Amino acid sequence: MVGLEDDTERERSPVVENGFSNGSRSSSSSAGVLSPSRKVTQGNDTLSYANILRARNKFADALALYEAMLEKDSKNVEAHIGKGICLQTQNKGNLAFDCFSEAIRLDPHNACALTHCGILHKEEGRLVEAAESYQKALMADASYKPAAECLAIVLTDLGTSLKLAGNTQEGIQKYYEALKIDPHYAPAYYNLGVVYSEMMQYDNALSCYEKAALERPMYAEAYCNMGVIYKNRGDLEMAITCYERCLAVSPNFEIAKNNMAIALTDLGTKVKLEGDVTQGVAYYKKALYYNWHYADAMYNLGVAYGEMLKFDMAIVFYELAFHFNPHCAEACNNLGVLYKDRDNLDKAVECYQMALSIKPNFAQSLNNLGVVYTVQGKMDAAASMIEKAILANPTYAEAFNNLGVLYRDAGNITMAIDAYEECLKIDPDSRNAGQNRLLAMNYINEGLDDKLFEAHRDWGWRFTRLHPQYTSWDNLKDPERPITIGYISPDFFTHSVSYFIEAPLTHHDYTKYKVVVYSAVVKADAKTYRFRDKVLKKGGVWKDIYGIDEKKIASMVREDKIDILVELTGHTANNKLGTMACRPAPVQVTWIGYPNTTGLPTVDYRITDSLADPPDTKQKQVEELVRLPDCFLCYTPSPEAGPVCPTPALSNGFVTFGSFNNLAKITPKVLQVWARILCAVPNSRLVVKCKPFCCDSIRQRFLTTLEQLGLESKRVDLLPLILFNHDHMQAYSLMDISLDTFPYAGTTTTCESLYMGVPCVTMAGSVHAHNVGVSLLTKVGLGHLVAKNEDEYVQLSVDLASDVTALSKLRMSLRDLMAGSPVCNGPSFAVGLESAYRNMWKKYCKGEVPSLRRMEMLQKEVHDDPLISKDLGPSRVSVTGEATPSLKANGSAPVPSSLPTQSPQLSKRMDSTS
């Protein structure tokens, strides 16, 4: 903290008022008061008249009288002093000094003359000589108060000079000498306060400032600096009180107004972090009252409004913060976050680039720019940005997570998992990396061991211990009463999950199964509003929960008396597993959005069917499996799909195989099998569509891999992401046969393919993710296209391609075949689903609650084994919950790149002090 030394030249000298020294001695004769009309020319009357003229600032007239007197009596000490004072007011210091010196020569103990000599020395900057003169005056007359006051001033100035020269202790000594001379001299206390503040002896500093304010109640600077000390100590309320006292005596004191704005901004952040966002906003606004262009208050208002989901207001205040502080890279960064969440990626890129033009090594903006480039499929540019972020901050855990997302999207699962694990080394509690790692492991899991199950279980146990669980509910245990079903998901928009949740929302019997939707959609679209209107029209309840803390959502679920809570996301983007971990509903279920166990001991059931998870499956689950009578999915086609196009092979003269699955599913083994098929079917072609193919290096790597497998690149067409759903669906007109992926099969892509008349070849496996295609194709009536192994997969594909006429016939009938199958029979599906819910509820009413048994086992294991307790002990979970999931083609969107990171909220600016 830097304080301004009290410049005693700003102090009005107590010695001179209207040119006259307070307490100067009169001559031995009494000076009478003359009337203006009376002409006095001699003796003491003349001296008195001259003194009166001088007191009335008529210095020229007074000077003439003094000079006239001295011509007659050169030894008149009072006349010499009076003449000196008049000359002093005319800035004739040398002549004035001669007059005072002559007076001293005539009267060596004249305190008034000695004091005025000191004043002249001080005006010339000769502080030592000034002090000596004042000391002589006091030696001549110890009771002469003006000399004492002047000596205190000059000793204070000497102290300041010594301190500025680096002689702090000697300076302090001078301040104390000043106070010894004049114990009521406030500036000496004030300057001691400044010195002690610089020495970080804040208790001493406060004591000195308080004494300065006591001696001079209007001492604004002292109040201001007291406020600075309290603010730096974290006592914001006391700091604000001091600034208020300062501004009460000096309303236009700019330093204090600025400091008040800083303190109010910090107090706003403090109360906001304690949970009172509204009061925080009030303090930020009050800060702007004191400093209307204070960028930090505007910035923090942007943060607060963002947390309140008032994004338009947040944008306004970030823009203002940047306007008033063009060096505020954080404001640009956070603007980028908001624009990205609104899908305005070009504007987001512009904001991040602006932030980086201010702070080239700003790790957050480097990371966030990499996130946007990843979303856009610009993998090379994304990798460059994220690697720069890591270089700028090697311990930036989420940057490693985002690198993993990039590798996953580029199809390099091994490197993705390595990156996630690197993130977890830095931040073991990174929720994004932990869940992304689990998801990534599904892409290469063939069910040969239990490693993936153990990874889910361990994550689930650890995560559950971070949340308090409800263990009892007020829900009436009546097995036959209407049941309240809660669906919770961020994917009630044009997203893969939406195609499978629409049937239940539409066809539930709302008289027996009340539906409550908890929508965590980041950005609602037309489908969101259509779903909401449909639910409300049928008597259900729709609640938007985006941005609400997961534990608060759990409280909402409990207050709504949800009987069965169904989460639809698993370990994918923006999931609400934190709510599920609190166990707010008596029965909890996972379904649709994730092809594996959640790992949470608080989830009772996972919905599936006997083909996706056969009764003899070796795959382990934390949840108890509930198999629906037909397919565990019911697909509602997009109304924008358009008509089925003729088989392209009829006009092309060759068969085109294709896949619109993401690259993460197209593993090296999948490419080997596809290459075998293409090589076995002369002149056939392969069309693959996915987002990263807008990147040349990804395209080239993909083509090179196929060429190494014997497939010429000229036989391969690679398409990037197609934005509009109608165009995406019509792109199926390019292929004759769809090739499924393994061991992570397609879901939405398979349904889309079949609906557009394109038969799909799939392969059965040992895990749920592998068998989704088996369930879909079998229930549509295409069980003959399910292979048992790779060789059969190749042969089925080759055989299907060998008869174009039969292929064409199948294509033109496939939509009707699918529409009449259980896969698209919404009413029938809803009945089966409701039956499953009813059975779950009946079990609960009987006291059969799988999750309670697991929780008891978990608590027993933790109690019996201290190592488990240590491993699973409470720890902080870092959740970055604002990244928007990209539209996925088949059923599960990964937990996204961690959020474009928002910058810290605390004010950055240092206090100024008086």
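Just so it is clear, glycine is given a Cβ too, placed from its N, Cα and C backbone atoms.
This is the original sequence, none of the listed changes applied.
Quoted from Swiss-Prot, the note on mutagenesis experiment GLU567 to Lys is: In spy-15; Abolishes O-fucosyltransferase activity. Within 10 Å of the C-beta of GLU567 (mutagenesis position) we count 25 further C-beta atoms, all protein chains included.
In three-state terms derived from DSSP, GLY593 (mutagenesis position) belongs to neither a helical nor a strand segment and is classed as coil. Listed in Swiss-Prot as a mutagenesis experiment, GLY593 to Ser is described as follows: In spy-3; induces a constitutive induction of GA signal. Abolishes O-fucosyltransferase activity.
LYS665 to Met appears in Swiss-Prot as a mutagenesis experiment; the accompanying note says: In spy-19; Abolishes O-fucosyltransferase activity.
Counted within 10 Å of its Cβ, the other Cβ atoms near CYS845 (mutagenesis position) come to 16, all protein chains included. Under its mutagenesis entries, Swiss-Prot includes CYS845 to Tyr with the note: In spy-5; induces a constitutive induction of GA signal.
In terms of C-alpha distance, the listed mutagenesis positions GLU567, GLY593, CYS845 place GLY593 closest to LYS665 (mutagenesis position). Cβ neighbour count for GLY593 (mutagenesis position): 26 (other Cβ atoms within 10 Å of its Cβ, all protein chains included). Between the C-alpha atoms of GLU567 (mutagenesis position) and CYS845 (mutagenesis position), the distance comes to 21 Å. Here CYS845 (mutagenesis position) is positioned 28 angstrom away from GLY593 (mutagenesis position), judged by their C-alpha atoms.
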